[in-house]
Amino acid sequence: MECPAPDATDAADPGEAGPYKGSEEPEGREPDGVRFDRERARRLWEAVSGAQPAGREEVEHMIQKNQCLFTSTQCKVCCAMLISESQKLAHYQSKKHANKVKRYLAIHGMETIKGDVKRLDSDQKSSRSKDKNHCCPICNMTFSSPAVAQSHYLGKTHAKSLKLKQQSTKGAALQQNREMLDPDKFCSLCHSTFNDPAMAQQHYMGKRHRKQETKLKLMAHYGRLADPAVSDLPAGKGYPCKTCKIVLNSIEQYQAHVSGFKHKNQSPKTLVTLGSQTPVQTQPTPKDSSTVQD
């Protein structure tokens, strides 16, 4: 469709796109000579799905990717003539243009894109099956047909390679377990791994490990060594009291809490005397079960 240049009376104000002479082209109709294929739908969707173009470079990039619809002098979607550089920039950055492009895409492009998305999902599922019928990554073999592939997967060669791979995986897991038991490679207290003994020694002399050791000794002193939450809690994450369901931020806070009246009256517990270290069972006094941090 050829669109005449605007008359002097039709020229737009600065910053506005000049309209075609006459009414705008109906939105449901594609511009003449434009075939709306999948690739064009994708490019146009990318152009309007994000933020509006800001600045000359983004506008030029949008025009370059969608030359079938946008040029420096004409917007076929809005049926507008752009008679100056300022009008071109103002038009392509306007909300009115963006809204018309979205409506245009909804009419001509969304069905195309939706169809592509559905096909992509089914294609991905079928491609895995096709890949399996084309090659075996375990045995590093390729097949000329699905029948040859099926014969391979049922054969002794594939079964042997699969068994070796499984054994290798198990061996790697056992090696990892052995490394976790080696203090020069893994610290079970801090859940840290080391590449060499020097790195391990540096860790064991560091503040983080010492803090975890102090935490563990403190819990043991107050009869909390059997609490799994203590050893599972990462270093630097506080000092938990499962009885009161709170976490203290420092050793001093924890000591003050477990020595306090509120903690002692939550449930029966063991008090350790400083002289004999003999545990003595005490019974709680009647108290509200609500938990309040000291």
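Cβ atoms are placed via backbone N, Cα and C, with glycine included.
Keep in mind that this structure shows the original residues, not the substituted ones.
Under the heading Zn(2+) 1 binding site, Swiss-Prot lists Cys75, Cys78, His91, His97. For His91 to Ala, Swiss-Prot lists a mutagenesis experiment annotated as follows: No loss of dsRNA binding capacity. Binding capacity was reduced 40-60%; when associated with A-203. Binding capacity was reduced to 5-10%; when associated with A-152 and A-203. Loss of binding capacity; when associated with A-152; A-203 and A-257. Swiss-Prot lists Cys136, Cys139, His152, His158 with the feature Zn(2+) 2 binding site. Swiss-Prot gives this note for the published mutagenesis His152 to Ala: No loss of dsRNA binding capacity. Loss of 40-60% dsRNA binding; when associated with A-203. Binding capacity was reduced to 5-10%; when associated with A-91 and A-203. Loss of binding capacity; when associated with A-91; A-203 and A-257. Annotation of the published mutagenesis His203 to Ala in Swiss-Prot: No loss of dsRNA binding capacity. Binding capacity was reduced 40-60%; when associated with A-91. Binding capacity was reduced to 5-10%; when associated with A-91 and A-152. Loss of binding capacity; when associated with A-91; A-152 and A-257; the original residue is retained in the structure shown. Here Swiss-Prot notes a mutagenesis experiment, His257 to Ala, with the remark: No loss of dsRNA binding capacity. Loss of 5-10 % dsRNA binding capacity; when associated with A-152 and A-203. Loss of binding capacity; when associated with A-91; A-152 and A-203.
Where Swiss-Prot records a feature, it is marked here on the structure.
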{"residue": "Cys75", "record": "Zn(2+) 1 binding site", "DSSP (3 states)": "strand"}
{"residue": "His91", "record": "mutagenesis position", "DSSP (3 states)": "helix"}
{"residue": "His97", "record": "Zn(2+) 1 binding site", "DSSP (3 states)": "helix"}
{"residue": "Cys136", "record": "Zn(2+) 2 binding site", "DSSP (3 states)": "strand"}
{"residue": "His152", "record": "mutagenesis position", "DSSP (3 states)": "helix"}
{"residue": "His158", "record": "Zn(2+) 2 binding site", "DSSP (3 states)": "helix"}
{"residue": "His203", "record": "mutagenesis position", "DSSP (3 states)": "helix"}
{"residue": "His257", "record": "mutagenesis position", "DSSP (3 states)": "helix"}
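A gap of 63 Å separates the Cα atoms of His91 (mutagenesis position) and His152 (mutagenesis position). The shortest Cα-Cα distance from Cys78 (Zn(2+) 1 binding site) to any of the recorded positions (Cys136, Cys139, His152, His158, His257) is found for Cys136. By a simple count of nearby Cβ atoms, those within 10 Å, the most crowded of the recorded positions His91, His152, His158, His203, His257 is His91.
Those same-chain residues not listed among Cys136, Cys139, His152, His158 yet with C-beta within 8 angstroms of the centroid of the Zn(2+) 2 site C-beta atoms are Ile138, Met141, Ala149, Tyr153, Gly155, Thr157, Ser161. The Cβ of Cys139 (Zn(2+) 2 binding site) lies under 8 Å from the Cβ of His152, Thr157, His158, Ser161, each on the same chain and at least six residues away in sequence. Note on His97 (Zn(2+) 1 binding site): other Cβ atoms within 10 Å of its Cβ, all shown chains, come to 21. Across the fold, the C-alpha of Cys75 (Zn(2+) 1 binding site) and the C-alpha of His203 (mutagenesis position) stand 66 Å from each other. Inclusion criterion for the recorded positions Cys136, His203, His257: a C-alpha placed within 10 angstroms of the C-alpha of His97 (Zn(2+) 1 binding site); this criterion is met by none of them. The Cβ of Cys78 (Zn(2+) 1 binding site) has 25 neighbouring Cβ atoms from other residues within 10 Å, across all protein chains displayed.
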